[in-house]
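For reference, Swiss-Prot has these:
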- Val64 to Ala, Thr or Met: Overpackaging (MUTAGEN)
- Val303 to Ala, Thr, Met or Tyr: Overpackaging (MUTAGEN)
Amino acid sequence: MADNENRLESILSRFDADWTASDEARREAKNDLFFSRVSQWDDWLSQYTTLQYRGQFDVVRPVVRKLVSEMRQNPIDVLYRPKDGARPDAADVLMGMYRTDMRHNTAKIAVNIAVREQIEAGVGAWRLVTDYEDQSPTSNNQVIRREPIHSACSHVIWDSNSKLMDKSDARHCTVIHSMSQNGWEDFAEKYDLDADDIPSFQNPNDWVFPWLTQDTIQIAEFYEVVEKKETAFIYQDPVTGEPVSYFKRDIKDVIDDLADSGFIKIAERQIKRRRVYKSIITCTAVLKDKQLIAGEHIPIVPVFGEWGFVEDKEVYEGVVRLTKDGQRLRNMIMSFNADIVARTPKKKPFFWPEQIAGFEHMYDGNDDYPYYLLNRTDENSGDLPTQPLAYYENPEVPQANAYMLEAATSAVKEVATLGVDTEAVNGGQVAFDTVNQLNMRADLETYVFQDNLATAMRRDGEIYQSIVNDIYDVPRNVTITLEDGSEKDVQLMAEVVDLATGEKQVLNDIRGRYECYTDVGPSFQSMKQQNRAEILELLGKTPQGTPEYQLLLLQYFTLLDGKGVEMMRDYANKQLIQMGVKKPETPEEQQWLVEAQQAKQGQQDPAMVQAQGVLLQGQAELAKAQNQTLSLQIDAAKVEAQNQLNAARIAEIFNNMDLSKQSEFREFLKTVASFQQDRSEDARANAELLLKGDEQTHKQRMDIANILQSQRQNQPSGSVAETPQ
């Protein structure tokens, strides 16, 4: 019991120190929320005005709404980069899981509430919790959910020694729950507490924080970070031979089982480990003490507006604080003018009592008579005036009011420009790029809030990843969301056997260390709208009927949204895949590409048919020329043989002749031989000229065929796709 009291005393002492350190900034933030959401007439302002009518002419709300809309229109994507040996594909799976959980309804509500409070009060927050995936008694699978924290400026109290915006250096944090007695009963049932143990005033205390009021019970969740050294055992895997590490606390019940499985302990180390514990307290008792939760970070994500420190005290503000004075002045001027109009609807005349004696009821202002009566004479028969003596002049609106009203309104609107509407500027005659540049200048006013939200989302990603390491420890199926919004089912911790090495491998093991960072930019839908506008502009500058025009038109079709355009979008997607421009992503799209390639191979183009005809004709003529060459060679061989035969006969005749006639016959043979040689050379020259002519004709036709074939190959592959009209 004494330990419990000491524990409570320690927690409440730290909490009071944190509460006191942030009291001034918290009070200003609460006033900003009240001014923006409830009433713009503060109680102290009543001392300085006697107006009977007090209107609220709000120009702050459009500014807040504009900033909130811009923050929602430009979502922040949380990305992971693997480190310390983590697998890149596991980082992609982790990012897909994060997107899926962020699409949950409670996650959107939590972030939207925090963003609105960031803009109005300068600070907001949400929390990450774990919950069971389903109510099956055989399943212990847990998922991560986000919960909103309303009025975070007064319900989330951080460690006063924390100096970082994301509070990653905070050693403790307190979340306060304000509830009625019925709310206490529900809270006790949720956390398995005794509902009859209601906090009361039976133990007087002098704590700064008002733990109890007449109708409200305050319950606090106290988170604290504990860093301590733990023993880690390093084993050698009997299958892979690689070292694996386990914390002694995690495997204390299965150490013998690991030894029986063949795991060999090779070393042990002392490692510094962060753990987070949660305690539930009231002002009188510690209801639950130091319960270990998943992850190694406090699961509270703060998001600040304009943030800093002044004399070691944390200060923050939103846009409302800068607009309060101008808004108050505007309300007073407008209310003053309205009060004048309401209290003096028309001029009132002055009469002598004798003028309306007996007719006073006609001038009480309650009835509207068609005519009014006056006395002509008094009681002494003296004539009386027949008209009012004078009129009560209505108070006029001071000219300074118009100037002050304009100045007050401008002061409020200067805090945040509402931007430029394309249709409202010169009837839509201003260029689209010019309007975008003007809006980009207006967006610079929200950049501080957007950048601080990116810091908060980065912190959310770090907390999410640390919780994932603890709760996703068994094989299970999860749904991941890709960057374009499509979904895919994957299995975590899937074990497969590498057929090449025979070793087991674990796929999609997301347990590891990752570097978290954010990407601030337009949403996927906004990028599609911008791409459509740019493609439309290019279509107007590209000649119709060209392959480039067809490609741009098909790309534009793929970016269409809404009902009734599914057929056009699918048609364009199929055409782009068949053209080879877009890579197939699904088995169906791969089948489209295969069919297009087969159709392309089987289709006979007229130009190609003509080229093939020229090629075959050239080949036939070449064969004909070769046959002619062979024929000439055969004829030459026959002539040579005949010449040899004739030479033999001549030699025989020459040997049988007389010596006196041999000299004459020899001269005759020389003359005949010279004549035959000249004829042979002429025939050979004619044959060579014939072959050269055939070869030149064949070469020209082959060149024509090659040119046609190269033109066919260089023609864009889009020619097989239909041209959309």
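Placement of Cβ uses the backbone N, Cα and C atoms for every residue, glycine included.
Local packing around the mutagenesis positions Val64, Val303 was summarised as the count of other Cβ atoms within 10 Å of each Cβ; on this measure the leading residue is Val303.
Rounded to a whole number, the C-alpha distance linking Val64 (mutagenesis position) with Val303 (mutagenesis position) is 16 angstrom. DSSP gives Val64 (mutagenesis position) a helix state.
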